[in-house]
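S.K.: Annotations per Swiss-Prot:
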MUTAGEN   TRP142 to Phe  No effect on protoporphyrin IX binding. Nearly abolishes protoporphyrin IX photooxidation
MUTAGEN   ALA146 to Thr  Decreases affinity for protoporphyrin IX. Nearly abolishes protoporphyrin IX photooxidation
Amino acid sequence: MNKQILTLALCIGLCLAVGFAGSTFTPKPASWYYTTLVKPSWNPPDWLFPPVWTILFIMMGTALAKVLGTGWKKNEVNVGVVLFAIQLMLNLGWSASFFGMQSPLAGLVDIVLLWIFIVLTMLAFARVSKPASLLLVPYLCWVSFASYLNFTILQLNP
């Protein structure tokens, strides 16, 4: 198997695995916690989240593979990979905070940190591969929206 294809498959697989791990914290729509939260009228329907996140995780994995494909010997690559790993763990942490701990406040703290680390990752990736950085733009947009949604849910559920 071609090394680039293997790297791509492993990177996408890693991101999807983190997404799957995060989904274990996400309750079914009928769970008492989720149904008791007051949500804004513009809250997306529940069915929208899985396909959006799947696409985003595939794009994230592709971005990581592009950066790794430039070689580990560059300091910029190592910095980008570390930042990517941090934001990936913060992504997982949001599900654990918001749903697992049932805390919109903890979720908001986590998602703000996640947003910061996505931006830092994009900046680091841009030094190595502009296309890799651009692949993270939809992710940043979605997390920006999710941050505002999280903030609004916190306000509606004091």
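Every residue gets a Cβ built from N, Cα and C, even glycine.
Nope, none of those substitutions made it into this model, it's the original residues.
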S.K.: Inside 10 Å of the Cβ of ALA146 (mutagenesis position), count up the other Cβ atoms and send me the figure.
M.R.: 19
S.K.: Which residues of the same chain, at least 6 positions away in sequence, have a Cβ lying under 8 Å from the Cβ of TRP142 (mutagenesis position)?
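M.R.: For TRP142 (mutagenesis position), the qualifying residues are VAL52, LEU56.
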S.K.: Would you identify the secondary structure of ALA146 (mutagenesis position) according to DSSP, in three states?
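M.R.: Once the DSSP labels are grouped into three classes, ALA146 (mutagenesis position) ends up as helix.
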